[in-house]
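Features of the protein shown, as given by Swiss-Prot:
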- GLU297: active site, proton acceptor (ACT_SITE)
- TYR384: active site, proton donor (ACT_SITE)
- GLN135, CYS136, GLN137, PRO267, TYR268, GLY269, GLY270, MET271, GLU272, ARG564, MET565, LYS566: peptide binding site (BINDING)
- HIS296, HIS300, GLU319: Zn(2+) binding site (BINDING)
- GLN135 to Ala or Leu: Srongly increased epoxide hydrolase activity (MUTAGEN)
- GLN137 to Asn: Aminopeptidase activity almost absent, but keeps LTA4 activity (MUTAGEN)
- ASN273 to Ala: No loss of epoxide hydrolase activity and aminopeptidase activity (MUTAGEN)
- HIS296 to Tyr: Complete loss of LTA4 hydrolase and peptidase enzyme activities (MUTAGEN)
- GLU319 to Ala: Complete loss of LTA4 hydrolase and peptidase enzyme activities (MUTAGEN)
- ASP376 to Asn: Abolishes aminopeptidase activity. Decreased epoxide hydrolase activity (MUTAGEN)
- LYS566 to Ala or Met: Strongly reduced affinity for peptide substrates. Reduced epoxide hydrolase and aminopeptidase activity (MUTAGEN)
Amino acid sequence: MPEIVDTCSLASPASVCRTKHLHLRCSVDFTRRTLTGTAALTVQSQEDNLRSLVLDTKDLTIEKVVINGQEVKYALGERQSYKGSPMEISLPIALSKNQEIVIEISFETSPKSSALQWLTPEQTSGKEHPYLFSQCQAIHCRAILPCQDTPSVKLTYTAEVSVPKELVALMSAIRDGETPDPEDPSRKIYKFIQKVPIPCYLIALVVGALESRQIGPRTLVWSEKEQVEKSAYEFSETESMLKIAEDLGGPYVWGQYDLLVLPPSFPYGGMENPCLTFVTPTLLAGDKSLSNVIAHEISHSWTGNLVTNKTWDHFWLNEGHTVYLERHICGRLFGEKFRHFNALGGWGELQNSVKTFGETHPFTKLVVDLTDIDPDVAYSSVPYEKGFALLFYLEQLLGGPEIFLGFLKAYVEKFSYKSITTDDWKDFLYSYFKDKVDVLNQVDWNAWLYSPGLPPIKPNYDMTLTNACIALSQRWITAKEDDLNSFNATDLKDLSSHQLNEFLAQTLQRAPLPLGHIKRMQEVYNFNAINNSEIRFRWLRLCIQSKWEDAIPLALKMATEQGRMKFTRPLFKDLAAFDKSHDQAVRTYQEHKASMHPVTAMLVGKDLKVD
């Protein structure tokens, strides 16, 4: 079989050598906005007579490379846009197969590192101390330290991080104590250990004025003090979710499961950094209604972090299985009808992505080809929701949830600590269901896996909780001007916040609505007063797409006060598409760009066709 190549990495592939361990020693400089230190990589040759190897780097300054106490020659290659620069290291001795060597690289990051966001004190809740956080997925670890920046290689790590002593450092690892910095009494060194091998996109660091509160036997929630109480309340279901996840996936091997609530510019809903999930503060709805994101990140402890996509072309393996587990966790907590409600909502999100890209766009394929494509640019709900839809369809085809969950647990056990491709997954599916090969052969695999657009088959969904959302949405969509008086606040009295959100999602699919309808909707439902981020996002999109000028400042405010890309990018796009707000949207972006997360700033710039 031909070797799978990771087209997103410039480093030597796993067939040549593998990084087994990283020992990171670094110092965080908030004045210069740099991380300076050494990365000691234990590398194992996978072939005989290995004389040199290549690592990924991006915007790094390399001071020197030392092997066995001796400086060795290295060469930084030409920058290849988003992939960074390959770093070739000459080895002092030729390695034989399985021989290990420790390569110590002294490096410094750039203030513009795409992996890091440096916040001024004014950008924090406490307004007193600066803040730093990393986001390495998919291919930004190379902008922190030289590495084989591919999910096909897994390594353990230890770290020692020096920070100003009034701040706290956390990593995607078990905390291993803190000591005064012997070289600077105004600083402290925090130590970490990660004994489970992980792909380097799961290396994570945060430094800030952080406090914690225990919310479960293996869970602390961390944030600035202003958010700690609210976060502890919002995420109180964490331990019960973990227990259900263990029942579905097998033992939780990571020891601790902490949560970190980041400042508003964090670009994602959550990031499954091991031992320390990162989440957006936009989940703080006050009623635990957005806790499915926690169920999702918990589920990654099995699908993604234990069983990992071998390359980003197979990202759906991480996300489709994780959404499938997430929805089972929520189903166990809130009922099977709720699982189906969320599943159908996900199909709607998939429809939106396919509509946005166009039904023949290659990014709407489940398995993508990222040759010369930045994974950040290809990112969408497709791997999540098309991936989930395939698994949900297979569940129904193969005999129901219990049967398919049996497969999922066996899949996790089979591929734990490994990195795999779609073919590995499919081969195991066929071997697990060897008595149902005829059923599996009914699946149009080429359409599901390799063709663009919506899947060839839509699974069956229980409509119980969705029907009320559709009914109310249809009333608004079909209403004539004379009918608007028939709407009143009691329309919503029996709807949960999840259903209210789905009502808006359904209505948004039919936007624009007549402006009079939107104004009446605000009059009777007072949506402007709702702070639930998912509801507010869809409401403001509906307003802007229906050309309500009064909503422009509200939409601009939401697009800039937080930076979760799920919200910020569509809001900016809608504002730019409305003639009355186009110039203001571009101007607002340009004013905020310097203080935005680097990836968010880049992608919004592309969306708005500026820069």
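Our numbering is plain: 1 for the first residue shown, then up by one each step along the chain.
Cβ atoms here come from the backbone N, Cα and C positions, even for glycine.
None of the listed substitutions appears in this model.
Sequence features, as recorded in Swiss-Prot, placed on the structure.
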residue: GLN137; record: mutagenesis position; Cβ contacts under 8 Å, 6 or more apart: TYR201, LEU202, MET271
residue: GLU272; record: peptide binding site; Cβ contacts under 8 Å, 6 or more apart: LEU202, GLU297, HIS300, SER301, GLY304, ASN305, THR322
residue: ASN273; record: mutagenesis position; Cβ contacts under 8 Å, 6 or more apart: SER172, LEU202, ALA204
residue: HIS296; record: mutagenesis position; Cβ contacts under 8 Å, 6 or more apart: GLY269, GLY270, THR322, VAL323, GLU326
residue: ASP376; record: mutagenesis position; Cβ contacts under 8 Å, 6 or more apart: TYR82, ALA138, VAL599, MET602, LEU603
residue: TYR384; record: active site, proton donor; Cβ contacts under 8 Å, 6 or more apart: TRP316, GLU319, GLY320, THR322, VAL323, GLY346, GLU349
residue: MET565; record: peptide binding site; Cβ contacts under 8 Å, 6 or more apart: PRO267, TYR268, VAL599, THR600, LEU603
residue: LYS566; record: mutagenesis position; Cβ contacts under 8 Å, 6 or more apart: TYR268, GLY269, PHE537
| query | How would DSSP class GLU297 (active site, proton acceptor) in three states? | reply | helix
| note | Students should find that the Cβ of GLY270 (peptide binding site) has, within 10 Å, a number of other Cβ atoms equal to 22
| message | Suppose the Zn(2+) site is HIS296, HIS300, GLU319. Which further residues of the same chain have a Cβ inside 8 angstroms of that site's Cβ centroid? | response | GLY270, GLU272, GLU297, SER299, THR303, GLY304, ASN318, THR322, VAL323, LEU325, GLU326, TYR384
| Looking at Cβ-Cβ distances, which residues of the chain lie under 8 angstroms from GLN135 (mutagenesis position) while being 6 or more apart from it? | ALA115, GLN117, ALA204, PHE266, PRO267, TYR268, MET271, PHE278, HIS597, VAL599
| message | If you count CB neighbours within 10 Å, which one among the recorded positions GLU297, GLU319 has the smallest count? | response | GLU319
| task | Could you tally the C-beta atoms, other than its own, that fall within 10 angstroms of the C-beta of HIS300 (Zn(2+) binding site)? | result | 25
| task | Specify the secondary structure state of GLN137 (mutagenesis position) as given by DSSP, simplified to three classes. | result | coil
